[in-house]
Amino acid sequence: MELELDAGDQDLLAFLLEESGDLGTAPDEAVRAPLDWALPLSEVPSDWEVDDLLCSLLSPPASLNILSSSNPCLVHHDHTYSLPRETVSMDLESESCRKEGTQMTPQHMEELAEQEIARLVLTDEEKSLLEKEGLILPETLPLTKTEEQILKRVRRKIRNKRSAQESRRKKKVYVGGLESRVLKYTAQNMELQNKVQLLEEQNLSLLDQLRKLQAMVIEISNKTSSSSTCILVLLVSFCLLLVPAMYSSDTRGSLPAEHGVLSRQLRALPSEDPYQLELPALQSEVPKDSTHQWLDGSDCVLQAPGNTSCLLHYMPQAPSAEPPLEWPFPDLFSEPLCRGPILPLQANLTRKGGWLPTGSPSVILQDRYSG
């Protein structure tokens, strides 16, 4: 009996045989092999066995399901070759073995199906978070949409938590670095403040020294100025004392002494006035024979009581004449004989004596001290 397979089944069987490695035994014969297989009636499998085999072959394992769900990737295989007849032939030695194989095939397929069922693997964080939220997910796949949303939300929370922890860790490291820099800069600031205080103290000490030096300079300048002024005053006073003495000693022998004459003119009285000036001392001391000589304009020295003497100088004047002039007497007095003022006296002598002329004579009286 020949088993006829369609094109899809033939491709599937060719893929399986290629994976098992039996394809390379007779490549030349496989090309010339016919497509129909001649199997005995006892070796023909039943329909349900073929269905189970195909289901077991077509259903992927759990690991492949998880990988395909996380990262789907489609793999396409092109099968454009024919299968040889010898590759699919089965050589069974006995019927017992064939019966046992037919009896063990369903159990084996169930075990394989149980092993190949996809299981949901959760981490400890996911389990703890689900327990906190009071959610329960099944351990097998596939999951419903709500369960998938719950699982995604839980995983998103875990990712956010990890990212927050990482950001906190980085922030902590950054803050620690800033704190260390702040401590270092504060230490440097304290050192600089100490240096500034030291420099301020040095500046104050230098200012004190400068003030002391300025005070010393001012004192020295005041002392020098006072001493110089004192010396200058002494020199000026010495010069003032020496110059007049030198001038007087030089001029005493060479130049005649100049005497100033202070004159006073008495008012002329008429002859009819009974109160006329009488000079008894003059009448007693001046002789009569020398009256005309004295009246002619000569000088006469009269001794007054005490240490004073009077110089009488007679100058006849007309009634309408001007006051008498002052005459110096350098010949009579070579030395300063008169310490007091020289007073010119103008008087009208009495005519009873007979020695006064008609006119207004003037008399000069000069005091003379006799030491």
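Note: Cβ is positioned from N, Cα and C throughout, glycine not excepted.
DSSP labels the residues of the domain 'bZIP' (150-213) in these numbers: 64 helix, 0 strand, 0 coil. Annotated domain 'bZIP' per Swiss-Prot: 150-213, in sequence order, evidence recorded as sequence analysis.
According to Swiss-Prot, the mutagenesis experiment Y81 to A carries the annotation: Does not retain HCFC1 in the cytoplasm, does not interact with HCFC1, does not activate promoter and fail to protect cells from a productive infection by HSV-1.
Recorded in Swiss-Prot as a mutagenesis result, N160 to G carries the remark: Does not bind to DNA but retains its ability to interact with HCFC1. Reduces transcriptional activation of unfolded protein response elements (UPRE)-containing promoter. Colocalizes with HCFC1 in the ER membrane. Around N160 (mutagenesis position), no same-chain residue six or more apart in sequence has its CB under 8 Å from its CB.
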